[in-house]
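Below is one structure; the comments refer to it alone.
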Amino acid sequence: MNKILLLILLESIVFLSCSGKGSLGSEIPKVSLIIDGTFDDKSFNESALNGVKKVKEEFKIELVLKESSSNSYLSDLEGLKDAGSDLIWLIGYRFSDVAKVAALQNPDMKYAIIDPIYSNDPIPANLVGMTFRAQEGAFLTGYIAAKLSKTGKIGFLGGIEGEIVDAFRYGYEAGAKYANKDIKISTQYIGSFADLEAGRSVATRMYSDEIDIIHHAAGLGGIGAIEVAKELGSGHYIIGVDEDQAYLAPDNVITSTTKDVGRALNIFTSNHLKTNTFEGGKLINYGLKEGVVGFVRNPKMISFELEKEIDNLSSKIINKEIIVPSNKESYEKFLKEFI
């Protein structure tokens, strides 16, 4: 009888040790996704969510989603760690500092961040960053905007001015100038990625100033701008961002500058789960060449001839015949060289 009890006890210990929280050796790995804002932004955060959902379809994982805000980043990350996450994804540049802090405090945890803003400081070995050459896709849509504008005036509507949005802005402006050196470009920022009404207000003013095409990179503010274009109707057009946003206003969204953060997330997470390896301590950069940034083909708005021009430009960018600017300094250099 004592031997039977001992065997039962030993089996219980083995079961508990094997079913412990979160490691790739356990039956169901746990992947967490933390964002600033909401998942239903129809843009950046939603793209990340779609990417990790595809991972969930392919692998048997437990998915934990967390909507956060700046005053609770660290405590929310601590909660995800305590919940047994194997890999924690942080979505957006606002997590840049806390990602490093969390990684240094928890060397046994694995972290990955989308769009970090890091200098040349070393990155912890248990942290990896995904960056994007969004300017390459924006160059193509800027070219399209300049070619299609009837008024000769186009606009850019940004959320918060900074390195990430600058890549879209200056890529877009460079592409437009490459297509038409005389094109007039107006740029406005609303100071937020979560203010739909501000986006509506600024877009309304821009359209009233005879701007007929706006490229947005403003989160929910951009959704507001799309609403305005749809309400104003014919002659008021917009370029979406991150994902194909044509479904929001099929007659007004010409194209979208795609920055498929979901694809980048999917590629890295799938490889991590397949190989049980983690290549941390570095940044991984994606652009046109990797098929992660680009533009949406829309034969309803973009002619076959114009599409061929865009494909030619894409090849030049991939082959480094054109180096697309991502900030003011490189933009001014680009203008001197090409315009």
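Just so it is clear, glycine is given a Cβ too, placed from its N, Cα and C backbone atoms.
Keep in mind the model shows the original residues, not the substituted ones.
Look at F278 (variant position): DSSP puts it in coil. According to Swiss-Prot, the natural variant F278 to S carries this note: In strain: 297.
The number of other CB atoms found within 10 A of the CB of F278 (variant position), across every protein chain shown, is 19.
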